[in-house]
Amino acid sequence: MRFDFFVSKRLNISRNKALELIENEEVLLNGKSFKASFDVKNFLENLKKTQDLNPEDILLTDGLKLDLLSEIYVSRAALKLKNFLEENGIEIKHKNCLDIGSSTGGFVQILLENQALKITALDVGNNQLHLSLRTNEKIILHENTDLRTFKSEEKFELITCDVSFISLINLLYYIDNLALKEIILLFKPQFEVGKNIKRDKKGVLKDDKAILKARMDFEKACAKLGWLLKNTQKSSIKGKEGNVEYFYYYIKN
């Protein structure tokens, strides 16, 4: 059974709506996103080899958990960071964190779930942080605040950054001044390559060479600051328009 058919039946929605949810990576099967053509029946058969599942019906079995991203997280960004942390075994517990570009709070939500000691949330916008996060005493919110003018008497054990419509290279100096050790940056090529690079109608970049050059320039800029690159990998979730994005995990020396 195809994943799109499974989603339409399980959620009692049209096939087109199911496809829309899947293409936007807004529906998860057992915590992960899959393509519309993914074989759910085969997936279930493999689960049965290691788990005692009941009942047998593919649409009723408790072995297949279907979740809508909007019902779990305040934004898609949350799942991006969650997957990256889990895949790299990065420990957040008891760390004083700074989140740059907090927006609705996707990264903030995951830092909280991972028991961060305190989170300073920074954003140039206003009234964006989700209501469920605004009242949390661990969060110190700075709205209408540009990183380049932000002042802090303390430095942060972990800095996360997810920004749009600006190149990360323009922020590295300011991040370096605030960082004690760990830095996790979401690199978005669509905001790094310049305006004249080929894109499709949705805004998805179509120039691999330009993307590679932008990444190399970014990595060189980080290296000049003395940062040690621990890992870089594609985000498990693409940008809203479908652009591939990349996580970078650095240690400040």
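Glycine is treated like the rest: Cβ placed from N, Cα and C.
Feature annotation from Swiss-Prot assigns domain 'S4 RNA-binding' to 1-73. Across the domain 'S4 RNA-binding' (1-73), DSSP assigns 31 helix, 9 strand, 33 coil.
K80 to A appears in Swiss-Prot as a mutagenesis experiment; the accompanying note says: Loss of 2'-O-methylation activity at nucleotide C1920 in 23S rRNA. Reduced motility and impaired biofilm formation. Of all Cβ atoms in the shown protein chains, 24 besides its own fall within 10 Å of the Cβ of K80 (mutagenesis position).
Residue environment of D162 (mutagenesis position) contains 23 other Cβ atoms, counted within 10 Å of its Cβ in all protein chains. Among the mutagenesis entries in Swiss-Prot is D162 to A, noted as: Loss of 2'-O-methylation activity at nucleotide C1920 in 23S rRNA. Reduced motility and impaired biofilm formation.
Across the fold, the C-alpha of D162 (mutagenesis position) and the C-alpha of K80 (mutagenesis position) stand 10 Å from each other.
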